[in-house]
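What follows is a single structure, written as structure tokens, with notes after it.
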Amino acid sequence: MERSPGEGPSPSPMDQPSAPSDPTDQPPAAHAKPDPGSGGQPAGPGAAGEALAVLTSFGRRLLVLIPVYLAGAVGLSVGFVLFGLALYLGWRRVRDEKERSLRAARQLLDDEEQLTAKTLYMSHRELPAWVSFPDVEKAEWLNKIVAQVWPFLGQYMEKLLAETVAPAVRGSNPHLQTFTFTRVELGEKPLRIIGVKVHPGQRKEQILLDLNISYVGDVQIDVEVKKYFCKAGVKGMQLHGVLRVILEPLIGDLPFVGAVSMFFIRRPTLDINWTGMTNLLDIPGLSSLSDTMIMDSIAAFLVLPNRLLVPLVPDLQDVAQLRSPLPRGIIRIHLLAARGLSSKDKYVKGLIEGKSDPYALVRLGTQTFCSRVIDEELNPQWGETYEVMVHEVPGQEIEVEVFDKDPDKDDFLGRMKLDVGKVLQASVLDDWFPLQGGQGQVHLRLEWLSLLSDAEKLEQVLQWNWGVSSRPDPPSAAILVVYLDRAQDLPLKKGNKEPNPMVQLSIQDVTQESKAVYSTNCPVWEEAFRFFLQDPQSQELDVQVKDDSRALTLGALTLPLARLLTAPELILDQWFQLSSSGPNSRLYMKLVMRILYLDSSEICFPTVPGCPGAWDVDSENPQRGSSVDAPPRPCHTTPDSQFGTEHVLRIHVLEAQDLIAKDRFLGGLVKGKSDPYVKLKLAGRSFRSHVVREDLNPRWNEVFEVIVTSVPGQELEVEVFDKDLDKDDFLGRCKVRLTTVLNSGFLDEWLTLEDVPSGRLHLRLERLTPRPTAAELEEVLQVNSLIQTQKSAELAAALLSIYMERAEDLPLRKGTKHLSPYATLTVGDSSHKTKTISQTSAPVWDESASFLIRKPHTESLELQVRGEGTGVLGSLSLPLSELLVADQLCLDRWFTLSSGQGQVLLRAQLGILVSQHSGVEAHSHSYSHSSSSLSEEPELSGGPPHITSSAPELRQRLTHVDSPLEAPAGPLGQVKLTLWYYSEERKLVSIVHGCRSLRQNGRDPPDPYVSLLLLPDKNRGTKRRTSQKKRTLSPEFNERFEWELPLDEAQRRKLDVSVKSNSSFMSRERELLGKVQLDLAETDLSQGVARWYDLMDNKDKGSS
């Protein structure tokens, strides 16, 4: 066959290549052979393209060398060059991975069926949903519709961004006034729906669709801020996830659907290919951070429990409830343990294999919990409980991931997933679940809690929860959903300006906030908030309407949740009048409470057999008109979870330095000093130290105690003032966060005084946690006497917590009229009054009170029940010594009032306050180290008694004083004294602890007291005396006395100690029970001594 000049040999049909399907598949012109007919000269366009490619390559390499040259020119280290090179390589790797992922995803979507046939042996997760799950259907017809609409959707997006979003961005910040969208293209690759699954829904008036969507688009959106020559944008994006669409409610008019709700059941996966300045987000580290932030933003409005609601008809009812419906149920997740975990810790470069430090992450939707870390354990025991709200069944999954805690990056140990539908079917699921991606198993107990719309079983649930040990939080008995709708006629700001109202809703220590609605006093929020409740009978909902600055309060509302328990179906849907607001200011809310009930045959609610009055029903005289049985009378109280969780904060105000001088004399010509004192404020209490005259470096050494709770946000406020005749001058202030002390347990710091040129304050703060054991009480009393200062009140040895629940069978007025009773609780000089319950003989108070106890052996709780406007209905005196011998130092039962009519149900709980920084905690181990006789004198710390470094000496002293090897008391008894010289304050200190085995001369025991006299002086200036104890042979005093004198003078003195008793009520004569005289020259006062001394008669007064 004749060929034209320039043609090569004709290829055979078998060798004939198919025509490329895409123009980009054509070989480049630069690589084509020259046409022979053209004289062997290359084509012009091909040569120009090759030259341009060479120049471009050379320019790029030159640009890479420019930063290296600049680094050398300015003298930077080669490390900066290497660091920049590492950043570039990391960025390049992330970019290549994203582009490779985009190409693979586009190839999959372009020919899904062919690729599916080729990849049948690929992993299950790479297959489309319609292959993986037989009940998921293909929806090609829907994809064709989306592809047809896609260009018009792009036009709408371009218009929306240019006309709505861009002006909003320009108005948000002055620096963005030149912000504009330069390019908005959704591209030619539309969103694809891989599979569709239809559910019938919970109710007949709704339809559920699960759309398995996959978007691998060539979208390109570019923005520019012309003022700063800044360009950024997106070029390519991937989004994969399951989108649930709910058509609800179905109605009888067009369009037959009232609204469409959309949300992702689980977090979708997102991958964005950035351009321009946003290329920096592809740097390793920033890439994961930016993707996480974007996913958090998407989850905030489009991942359960959040959803997007699109109403299709006007005036749709219950829009807020459609946007935030009630949960389907609650799952209580008990994370118990794990076993057989893999070991990730390696030592000596991997030669020695260690264990792991495992912790677990528990997720359900956007709800995430983290367990504590168990160090060095492959079979950890967590024993933690979490409660999660389940909104959609089926669909949501419980996910547990186990990690090994490391200083740098935590190692993955495995994960497990479980559909919540299986928990719903089983009600209680307790099993070991294998970990995927690792080795080992995790032990979970999963309980499905149903939501009940009546309070019939609330007492049963509370009784069960009371016996359940749960951490980190107590189990919940109910949930509360608050639908915040709108407010009316809120007060205006100063200058009659419209406020920007927002709402804070709080239950105990949980606070949630609404969005702010700007420039209106009639805001509409339409938001929902959810709370877990431990005891709905006693908790309250606190609502604060504020301006968005949080400084101006527009109104407040406190709503006891007990009101909901009597409302129909536990729902309140109404207007609420606001206090501290305008006369017509009100708030519209819908409150829905649901009781959490575990309906399982495994659960047996405990009862107390033999409880007196548990079923106190008068069968002979039933009440007429009652169709239900009388409720059982509870045997024990049911306080809320916060009862008994208080701490005591012990505040040592020690000294200050470099205070400013405020005193002036002669019209300011002569500069004096200051007379400083300290004021403290915490938890609604205030304290004040004594005044130190004329001193810029004062020492107070005072101790204050206050009962505190772990409510966040509390601060100890400390202010220093100069005492003056007219107005006290300010010397500075400082603050300490209470959570810092509660978490650490101890804080000893010099705090810089604020708002003044100079000055600092030395504080020592200690958290005392009550312990339910009396084993350490004696040591606590002794240590308190040692650290007691002369200017401070007596330190507390225990904390008494009282929970007043109710009373029954109180006496009536003349006839059958009920009283309005209330109760008063008194311990020492502290008292608490409960609220008044009107017109009842069986009041329910549900109140608690706490008291500081200084001498638990002698103090008592005095309770009186009174009627408003009448006298005492009954009283009760409870000696605290009964609590000291009770189990766990607690009494929880019915007490009969002294009047004989009426009973009260209360819980009295005592906790011993043991200081962790005085050495008392080690006393239980001290007997094994004590072998010295009574004649040996253990050393005492010569420093001030509050210094924590004296703990070993203090522990040694307690060991010898209370040693069981001590000699028996003499015929007249013994007195226990502690003596030392406090060198920093130049004081001789003596503590009279008590006496034992005193002599009884008459028929009745004596009323002893101790008198101390510093000889040779016999005047009132050196005489000290304890309080008097009634009718006892072993009195306890624990009282401290001080004498100001130099050490050398103290060593020349003698201390005369006399134990006396009043002989009769009418006589001034004192009976001497015994005495002892101590020669201080023979005592090492700098080290100190503490011991028992035998009492002698008046003829033989020498020390022994």
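Counting starts with 1 at the first residue shown.
Glycine is no exception: its Cβ is also placed from the backbone N, Cα and C atoms.
What you see is the original sequence, not a version with the noted changes.
Taken from Swiss-Prot, the feature domain 'C2 1' covers 312-433, and the record attributes it to sequence analysis. Sorting the domain 'C2 1' (312-433) by DSSP state (H, G, I as helix; E, B as strand; all else coil) yields 12 helix, 59 strand, 51 coil.
As a published mutagenesis entry, D406 to A appears in Swiss-Prot alongside the note: No effect on translocation to sites of contact between the endoplasmic reticulum and the cell membrane. In the structure as shown, the Cβ atom of D406 (mutagenesis position) sits within 10 Å of 12 other Cβ atoms.
Residues or ranges marked as Ca(2+) 3 binding site by Swiss-Prot on the basis of similarity to another entry: D406, D408, D410. Residue density at D408 (Ca(2+) 3 binding site): 5 other Cβ atoms are found within 10 A of its Cβ, drawing on all protein chains shown.
Helix, strand and coil residue tallies for the domain 'C2 3' (627-751), in that order: 7 helix, 59 strand, 59 coil [DSSP]. The domain 'C2 3' annotation in Swiss-Prot covers 627-751 and is backed by sequence analysis.
Shown in sequence order, K671, G672, K673, S674, D675, E694, D722, D724 are the residues of the chain, 6+ apart in sequence, with a C-beta less than 8 angstroms from the C-beta of D663 (mutagenesis position). Swiss-Prot documents D663 to A as a published mutagenesis change and attaches the note Abolishes location at the cell membrane; when associated with A-675 and 722-A--A-729.
One mutagenesis experiment named in Swiss-Prot is D675 to A, and its note says Abolishes location at the cell membrane; when associated with A-675 and 722-A--A-729.
Here Swiss-Prot notes a mutagenesis experiment, D724 to A, with the remark: Loss of translocation to sites of contact between the endoplasmic reticulum and the cell membrane. Counting every protein chain shown, the number of other Cβ atoms lying within 10 Å of the Cβ of D724 (mutagenesis position) is 12.
Under the heading domain 'C2 5', Swiss-Prot lists 971-1093.
Non-local contacts of D410 (Ca(2+) 3 binding site) by the CB criterion (under 8 A, 6+ apart in sequence, same chain) comprise F403, D404. Shown for the domain 'C2 5' (971-1093): DSSP residue counts in helix, strand and coil, namely 7 helix, 63 strand, 53 coil. Those residues of the chain, other than D406, D408, D410, with a C-beta within 8 angstroms of the mean position of the Ca(2+) 3 site C-beta atoms are D404, K405, P407, K409, D411. Looking just at the domain 'C2 5' (971-1093), the mean pLDDT is 84. Every protein chain shown contributes to the tally, and the Cβ of D675 (mutagenesis position) ends up with 19 other Cβ atoms within 10 Å.
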